Amino acid sequence: MQVPNSTGPDNATLQMLRNPAIAVALPVVYSLVAAVSIPGNLFSLWVLCRRMGPRSPSVIFMINLSVTDLMLASVLPFQIYYHCNRHHWVFGVLLCNVVTVAFYANMYSSILTMTCISVERFLGVLYPLSSKRWRRRRYAVAACAGTWLLLLTALSPLARTDLTYPVHALGIITCFDVLKWTMLPSVAMWAVFLFTIFILLFLIPFVITVACYTATILKLLRTEEAHGREQRRRAVGLAAVVLLAFVTCFAPNNFVLLAHIVSRLFYGKSYYHVYKLTLCLSCLNNCLDPFVYYFASREFQLRLREYLGCRRVPRDTLDTRRESLFSARTTSVRSEAGAHPEGMEGATRPGLQRQESVF
């Protein structure tokens, strides 16, 4: 997003709009993301909603993440046409607002949902007994609803503003690439708005996610019991992959955004062309999520193989798998129950066996 001066877009803005790298890279990457993400997440959503067992908090978060990915992918065709058309928006003001809010709301929703998953896994591994009352479906649903309320509130200025801008020097109308100064009353308000988005929707979730996954991995690595070692290795590997994907996809884009905000508002320089290119990394996360679901859940793998006609999966196979995952996950429960006699009783409750995702 570029903020023009009072006389119109400056030379840096015009150069960005003429940049051939952006005109080629974004449509190509967005097309790839849409082609992989839409069928992949549609199938993932079908499996998560119709074919898997009891909906644990992890499954609820994965459903929300899959819906988020689908909504983001559904607006990419408009972005593809816009950039192929030399940044000329032809779909009107209302659709520009809808596409822009949907694009950024769903991108940040992915960040917040992955943060919720990391916290749920952190509590399940490090505090399996004391956190049991909080790791329930209703709290997961409330967390998803809360993230959407936060997002829509934070992005509400975009929904109330005409995000199109006529660039007469190029004979085009942009959508969200150039913003009007009149959108907010002062430079100070621009700074508050942009820094709030960066801190609230990225920096805090980023720190929480990195801290939770790091603590979870270290806890699993310190566990010495041989029972469930394979499941533990799988959980550690997946947590590391999810953390790497989170850092790789979302960190570059948001830190470049921070550099652009500071340089644009206070020094008159722009890194918006770099920011636009790093948006590709954020969108690539949509392609990775279906693979994360596959490796995260043994039941998801079995259902996929059944759907592809590899073999019919007996129900007792899934039940046995849940038993083995439960045994692997309760190593820390056993140690905690040793110190608290009533904890062993809690550890044998069927409610704890609901964990299937190894997020």
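If you go along the chain as it appears here, the first residue is 1 and each next one adds 1.
Placement of Cβ uses the backbone N, Cα and C atoms for every residue, glycine included.
Here the original residues stay in place, and none of the substitutions has been built in.
In Swiss-Prot, the entry for mutagenesis Y30 to C states: Loss of protein expression at the cell surface. The structure shown retains the original residue. Long-range Cβ contacts of Y30 (mutagenesis position) within its own chain (separation 6+, distance under 8 Å): L76, Q79, I80, H83, C280, C283.
Quoted from Swiss-Prot, the note on mutagenesis experiment L163 to F is: Loss of protein expression at the cell surface. Sequence-distant neighbours of L163 (mutagenesis position) (same chain, 6+ residues apart, CB-CB distance under 8 A): V93, C96, N97, T100, C175, F176, L179. L163 (mutagenesis position) falls outside any helix or strand according to DSSP and counts as coil.
Among the mutagenesis experiments that Swiss-Prot reports, T164 to I is described with the note: Loss of protein expression at the cell surface.
Quoted from Swiss-Prot for the published mutagenesis P290 to L: No effect on protein expression at the cell surface. P290 (mutagenesis position) is surrounded by 22 other CB atoms, counting those within 10 A of its CB over all protein chains shown.
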Number of other Cβ atoms within 10 Å of the Cβ of T164 (mutagenesis position) across all protein chains: 21
Nearest-integer angstrom distance between the alpha carbons (Cα) of P290 (mutagenesis position) and T164 (mutagenesis position): 34
